[in-house]
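Trainee: Straight from Swiss-Prot, here's the annotation block:
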ACT_SITE  D351  active site, proton acceptor
BINDING   231-238, K253, 306-312, 355-356, D372  ATP binding site
DOMAIN    117-179  domain 'FHA'
DOMAIN    224-490  domain 'Protein kinase'
MUTAGEN   Y394 to C  Does not inhibit cell survival upon DNA damage. Not phosphorylates p53/TP53
Amino acid sequence: MKSHHQSHSSTSSKAHDSASCSQSQGGFSQPQGTPSQLHELSQYQGSSSSSTGTVPSSSQSSHSSSGTLSSLETVSTQELCSIPEDQEPEEPGPAPWARLWALQDGFSNLDCVNDNYWFGRDKSCEYCFDGPLLRRTDKYRTYSKKHFRIFREMGPKNCYIVYIEDHSGNGTFVNTELIGKGKRCPLSNNSEIALSLCRNKVFVFFDLTVDDQSVYPKELRDEYIMSKTLGSGACGEVKMAFERKTCQKVAIKIISKRRFALGSSREADTAPSVETEIEILKKLNHPCIIKIKDVFDAEDYYIVLELMEGGELFDRVVGNKRLKEATCKLYFYQMLVAVQYLHENGIIHRDLKPENVLLSSQEEDCLIKITDFGQSKILGETSLMRTLCGTPTYLAPEVLVSNGTAGYSRAVDCWSLGVILFICLSGYPPFSEHKTQVSLKDQITSGKYNFIPEVWTDVSEEALDLVKKLLVVDPKARLTTEEALNHPWLQDEYMKKKFQDLLVQEKNSVTLPVAPAQTSSQKRPLELEVEGMPSTKRLSVCGAVL
């Protein structure tokens with residue numbers, strides 16, 4: 001979106017596409033509203049009375065403060081001088097990421113280009129309250145030298161988060177709510193900013209990078225401020241949001257009922273199946289599994305999830321080419337503990353892959369959480385499932401051999417875990433469609449993974465042994481999660497203590513599996529309590545978590 005108003009302080013005869021009212025450019029302008037600006041401002045509801053006199057009429061805006069238009073009217077027609085060949089054309093400035101519309105006389109519009117802006121009476125502020133018209137108002141003395149600041153920080157998925165921070169004595173208000181001195185809150189599109197008094201509305205904030213909040217259900221908007229898009233999938237998208245009461249960041253998955261229903265032969269069955277899966281997943285309680293916080297059933301489904309700011313394991317591996325073995329061990333141990341918990345509660349994930357493993361922070365040592373239960377199945381009485389689903393590269397041989405027609409069990413998740421561990425340790429996949437001489441299906445069903453000796457020279461024999469015992473074609477001979485947790489590579493007390501310390505930091509706790517004293521075939525259940533977890537109900541649904 002472009003801005004067309006010009007600065008009163010400008011002496012140039014050139015018109016500018018973007019606003020020149022930024023103080024970083026030296027001085028502010030009173031808004032010289034063009035018809036497009038007036039239309040843009042008219043989209044904001046409820047500001048017409050408070051903005052009276054702020055934006056001039058279209059007739060007023062037809063004159064330039066520098067006299068450019070009147071000069072052009074008197075210049076005789078002549079050929080324009082050509083630009084010398086050695087002269088570089090001027091490069092356009094950076095596009096604004098937000099715009100503040102002034103609602104009162106004495107205040108000016110601001111296009112935000114920089115990442116940080118201070119507002120106040122102090123001349124060091126990027127937006128200084130020093131205009132003569134503003135000084136004559138009765139509220140001028142109620143404004144602090146440094147009243148508030150607006151800034152943005154990089155969040156997950158390289159998306160910026162915009163905040164407003166109160167530093168005033170008399171208060172800064174967003175949508176009539178006091179922020180509080182020294183406190184911050186996220187600033188969403190169309191927010192009203194008032195100074196000193198909640199009714200003294202001075203600005204409307206327009207985030208030029210996000211959609212309008214009004215497209216979301218009112219009950220959702222009452223509790224959450226929607227922000228940037230984090231990702232998208234076949235059935236919807238995931239957005240970052242903020243809980244209004246606490247300013248806590250969350251992720252909200254939006255499942256399109258229409259798109260979801262199109263994939264079902266019986267649309268009437270769609271809503272009950274999604275709701276059933278949501279209810280089951282809400283009962284899962286494990287520090288290494290994404291937790292559903294809330295659900296809104298409106299025109300679409302809105303599922304509120306905890307936000308993992310470290311991004312996907314896939315991106316972490318790609319960014320580092322490969323992971324250190326110690327880091328792999330910490331992450332993989334958590335994956336095993338989480339999947340073991342799922343299996344003991346009668347759930348098979350069926351789509352485990354690095355994209356579905358999320359990291360709690362950008363730190364190398366961090367918690368992981370399993371997500372995307374879109375392909376998950378609740379085991380029935382036979383403990384076998386059918387249907388072909390999941391990502392081909394990570395599918396177990398028994399799934400591909402049967403084309404989804406024969407039954408298969410929780411061993412499919414253990415195969416996928418083996419593929420993930422292989423990728424983390426080596427930085428490349430064991431099976432790939434790029435091997436043109438052998439099809440992906442044949443590679444997997446024969447168990448012939450791509451082993452590059454020079455890549456594995458610095459990987460321990462114990463780690464490689466665990467990979468080999470997970471990537472076994474026969475599901476009956478493949479290690480279970482229990483057996484994998486008892487593997488010598490994972491008998492690392494230092495790693496386990498690090499995991500426990502991370503849990504303490506996150507205010508979580510879990511009883512770790514203990515290796516049996518005699519044999520590795522003994523079963524020791526993970527001591528986690530889940531109330532009301534169904535264990536015999538079948539469910540087929542397209543996923544509640546991206």
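Backbone N, Cα and C define each Cβ position, glycine as well.
Neighbours and distances for these, please.
Mentor: Sequence-distant neighbours of E306 (ATP binding site) (same chain, 6+ residues apart, CB-CB distance under 8 A): V250, A251, I290, K291, K293, K369.
Residue counts for the domain 'FHA' (117-179) under DSSP (helix as H, G, I; strand as E, B; rest coil) come to 10 helix, 25 strand, 28 coil.
The Cβ neighbour count for Y394 (mutagenesis position), using a 10 Å radius over every protein chain in view, is 27.
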Trainee: In the predicted model, what is the mean pLDDT computed over the domain 'FHA' (117-179)?
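Mentor: Reported value for the domain 'FHA' (117-179) is a mean pLDDT of 94.
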Trainee: Roughly how many Å lie between the Cα atoms of G231 (ATP binding site) and D351 (active site, proton acceptor), rounded to a whole value?
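Mentor: Cα-Cα, rounded: 17 Å.
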Trainee: Would you mind reading off the Cα separation of D372 (ATP binding site) from D351 (active site, proton acceptor), to the nearest angstrom?
Mentor: 8
Trainee: Give the sequence-ordered list of residues that share a chain with E312 (ATP binding site), lie 6 or more positions from it, and have CB atoms under 8 Å from its CB.
Mentor: P354, E355, N356, V357, L358, L359
